[in-house]
Structures are given as C-alpha cells and as structure tokens.
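See below for the structure under consideration.
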Amino acid sequence: MGRVTAPEPLSAFHQVAEFVSGEAVLDDWLKQKGLKNQALGAARTFVVCKKDTKQVAGFYSLATGSVNHTEATGNLRRNMPDPIPVIILARLAVDLSFHGKGLGADLLHDAVLRCYRVAENIGVRAIMVHALTEEAKNFYIHHGFKSSQTQQRTLFLRLPQ
C-alpha cells in the first residue's frame, strides 16, 4: 500500500474529520457512526492512514448477515439453508486524494482475505455488498463479485468451503 499504513481497526485515535471520498453517505457514516458501531459490535471497521499520520485515507466495514435464497446467485444456494449466512462488506471508501491509485482494490483485497480467515472458523458462504452506484457495482464485478438474481446492486463473492 506504500503511502499508507497497514489496515488496522478504527479507534478514537484516528483522524476522520477531513476524510472526503466523494460519497457523502460514506463520509458521514465514518465520521458519525463508525466508532459507535465498532464499540457496539455492530460492525468492524478497518482503516488505512496516510503514512506517519493518523489521518484516514481509506476504510472498509464488515458485519454479519444473511441473504434469502431468492436473492442469492445459484452457486450460493446449492445445499445451503434459507437464509444463507454471509459477511456483509457494508462500506468501502477511499479519500479523494487517493482515488485512481489502487487503494480501493488494496482495501478490497484485505477485506476478502480477512473474510477468508473468518470463514475458516465459522459458517459463512459468501461476501455480500450493496453497491451505492453503477461505478461501484462495476468495481466489484471487476474483482470477481457476481450480481444478485433480484437486486440490481447487490453482489456476492463466494468464499471457499
């Protein structure tokens, strides 16, 4: 990741006030709810910071969830209960100053590896994401996610069994 720190759990020491990704809903969530959700255990948020600072350059957030068979792709439904257990990639955003530099892909890669490690210890079938925009949807498709049967911007990446 070079110009940023390794991913680490969000804490009160991280500076989020100046984070601007271009998606206000993601920026506001990080600034207003990120730490609260972390403390409550509702989601786990991981951040990367600009090198030698605590200023957040990007983040992603993971939570547990489930998806009904009707929304899942065919290969996820096979031999699975209804609903199917998943890990939700609830948010992923990169500060505008790092757009176009591969940081989003690096964060996604870290999130997927983290989810793989979780799947070795608990029963989850896939990573699920709700893309905010068509651009975000195309980003996830480019990285191997498959679209839902029924929800246009819901995508899945199957985890190994």
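Using the three backbone atoms N, Cα and C, a Cβ is placed for every residue, glycine included.
What you see is the original sequence, not a version with the noted changes.
It should be emphasised that the depicted structure is a prediction, and the values quoted were computed from it without experimental measurement.
Neighbour list (Y140 (mutagenesis position), Cβ cut-off 8 Å, at least 6 residues apart, same chain): L108, V129, A131, L155, L157. The active site annotation in Swiss-Prot covers Y140 and is backed by a curator's inference.
Among the features that Swiss-Prot reports, tRNA binding site is placed at W29, K33, K36, N37, N75, R77, R78, N79, M80, P81, R91, with the record citing experimental evidence. For N37 (mutagenesis position), the same-chain residues lying six or more positions away in sequence with a CB closer than 8 A to its CB are A43, T45, S61.
Classification of E135 (acetyl-CoA binding site) by DSSP places it within a helix. Sequence annotations record features per position, and here Swiss-Prot assigns acetyl-CoA binding site to L92, V94, H99, G100, G102, G104, A105, L132, E135, H142.
There are 10 other Cβ atoms within 10 Å of the Cβ belonging to V25 (mutagenesis position). In the three-state DSSP reading, V25 (mutagenesis position) counts as helix. One mutagenesis experiment catalogued in Swiss-Prot, V25 to E, is accompanied by this note: Mild attenuation of toxicity in E.coli.
Within the same chain, residues at least six positions away from L26 (mutagenesis position) with a Cβ under 8 Å of its Cβ are R91, A93, L132. The mutagenesis experiment L26 to E is recorded by Swiss-Prot, whose note states: Protein is not toxic in E.coli.
In Swiss-Prot, a mutagenesis experiment is listed as N37 to A, annotated with the note Mild attenuation of toxicity in E.coli. Secondary structure from DSSP puts N37 (mutagenesis position) in a helix.
According to Swiss-Prot, the mutagenesis experiment N79 to A carries this note: Attenuated toxicity in E.coli. For the recorded site, N79 (mutagenesis position), the DSSP three-state label reads coil.
Its Cβ placed at the centre, L132 (mutagenesis position) has 15 other Cβ atoms within 10 Å. For L132 to E, Swiss-Prot lists a mutagenesis experiment annotated as follows: Attenuated toxicity in E.coli.
The mutagenesis experiment Y140 to F is recorded by Swiss-Prot, whose note states: Protein is not toxic in E.coli, probably catalytically inactive.
Ranked by Cα separation from W29 (tRNA binding site), the recorded positions N79, L92, H99, A105, E135 are led by L92.
Of the candidate recorded positions, V25, H99, G102, E135, the one lying closest to R78 (tRNA binding site) when CA atoms are compared is E135.
Compared over the binding-site residues K36, R78, R91, H99, the count of CB atoms lying within 10 A of a residue's CB peaks at R91.
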